Each structure stands twice: as structure tokens, then as C-alpha cells.
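Swiss-Prot annotations:
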type: BINDING; residues: Tyr9, Gly53, Gln54, Val55, Thr66, Gln67, Thr68; note: glutathione binding site
type: DOMAIN; residues: 3-83; note: domain 'GST N-terminal'
type: DOMAIN; residues: 85-208; note: domain 'GST C-terminal'
type: VARIANT; residues: Lys115 to Pro; note: Requires 2 nucleotide substitutions
Amino acid sequence: MAAKPKLYYFNGRGRMESIRWLLAAAGVEFEEEFLETREQYEKMQKDGHLLFGQVPLVEIDGMMLTQTRAILSYLAAKYNLYGKDLKERVRIDMYADGTQDLMMMIAVAPFKTPKEKEESYDLILSRAKTRYFPVFEKILKDHGEAFLVGNQLSWADIQLLEAILMVEELSAPVLSDFPLLQAFKTRISNIPTIKKFLQPGSQRKPPPDGPYVEVVRTVLKF
């Protein structure tokens, strides 16, 4: 029996959360080792596991993988969440990159000053409602299918749901003008593996709080 993938990262969302989502949606069990001290981080660097000196790090299939985008692409292809051909794959890439841009705006906000954080959240909500969500509402309207690409679950769907839920944590009614996205959210959330991941007690991480921010600052020295 193959070993479970092992994820090395902080005990929080950051750049690892989309990886957790993808594995969970694929029904893949995984282990986690949480980065809590500077010494752990320096040992990982010394051991040569961090290609560019950065986490996340994922141990899978005899490999130590770094760089979030590369990890997500590998997992999507491995678990049949990456479309049926190159044309579907590039659309999945475009949609996933778009939602990743939105989610990274949210991920970095807790590390800002209170004033900057408030301004960031206002900008995030504005961008979500005027730049990102209208695009996905139109995609769903134009093809009339249940999923974003190829009428089957893909990385793009999983990451869009992740992004929607993150933005809803800032403003619960953010989807009020997007009925197709509301239906999409309900539909994808009810896929059994995803529904399980959304339940309390799963490996899904909560929004970043003060202690999480301090651990990241201490370990990475910024």
C-alpha cells in the first residue's frame, strides 16, 4: 500500500490550504507535520528539501515537491481533476490562477497593520464582486453545465468553492447578485468528499488568527 502524502507547513491555511482541498476532494488521506520553530525550518533547508528555501513542501510518490502551483498541477493530473485534453487543461489553469490571485489577497491581509488590513478587506470584496465572481457567473451561464470545464469536477471547481467560502467569511451575502454561483456553491459543497472536508474535525484550517501570524513571522523571520 502506497504511503499517504505528507504535508509540511504551518498549522494554518496559507499556501498549503488549496493543496489540502485538492487532496480531500480526491478522497486522498494525508498526513501533516506542522512547522512551529525556526529550527525545524532550518533543518528542512539543510536537508535540501526546500528547493528555493520555501514551503509548502509535499512528500508524495517518492518525491519532495515544492512550489504551490507545481504541486497543485501534479495532484490535479494524478487524481483526474485536470480535464480531458490540453484545451480543457489550459482553461482550468486560467480559472485556478484567477481564484488563486483572489485568495492570496486574503491570505496576506492578516500580516498587515489594522488599518491596512481593513483597506485590504474592502478591496478584496470589491474585486470579488466586480472582477472575479462576474467572470465565473458568466462561464456557468454561457455553457449551462454543472461544472466550470468539461462538465466534470476539476481543480478549477474545487478552488473556486474554496475562494467563495473565504470571501464569505469577510461578507456572508457576497453572492447575493450571483445566483448561478450560489447554486454552484451548494452543488460542489455536497460532493461527498468535499462535504466531509467541510465538516468540523477535518484537516481544513480556520482563518488565520494572531498566534498563527506570530508563528509564521517567527519561523520565517519577517
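Using the three backbone atoms N, Cα and C, a Cβ is placed for every residue, glycine included.
None of the noted substitutions appears here; every position holds its original residue.
On the structure: features taken from Swiss-Prot.
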residue	record	Cβ neighbours (10 Å)
Tyr9	glutathione binding site	21
Gly53	glutathione binding site	10
Gln54	glutathione binding site	13
Val55	glutathione binding site	22
Thr66	glutathione binding site	18
Gln67	glutathione binding site	15
Thr68	glutathione binding site	20
Lys115	variant position	8
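Helix first, then strand, then coil: DSSP counts for the domain 'GST C-terminal' (85-208) stand at 91 helix, 0 strand, 33 coil. For the pair Val55 (glutathione binding site) and Lys115 (variant position), the Cα-Cα distance reads 28 Å. Taken together, the residues of the domain 'GST N-terminal' (3-83) have an average pLDDT of 93. Cα-Cα distance from Tyr9 (glutathione binding site) to Lys115 (variant position): 28 Å (rounded to the nearest whole number). DSSP classifies Thr68 (glutathione binding site) as helix under the three-state reduction. Taking the centre of the Cβ atoms of Tyr9, Gly53, Gln54, Val55, Thr66, Gln67, Thr68 as the glutathione site, the nearby residues of that chain (Cβ within 8 Å, site residues left out) are Arg15, Leu50, Leu51, Phe52, Pro56, Leu57. If you compare every pair of Cα atoms in Tyr9, Gly53, Gln54, Val55, Thr66, Gln67, Thr68, the residues listed for glutathione, the longest distance is 13 angstrom. Straight-line distance linking the Cα atoms of Thr66 (glutathione binding site) and Lys115 (variant position), rounded to a whole number, equals 33 Å. According to DSSP, the secondary structure content of the domain 'GST N-terminal' (3-83) in residues is 29 helix, 16 strand, 36 coil.
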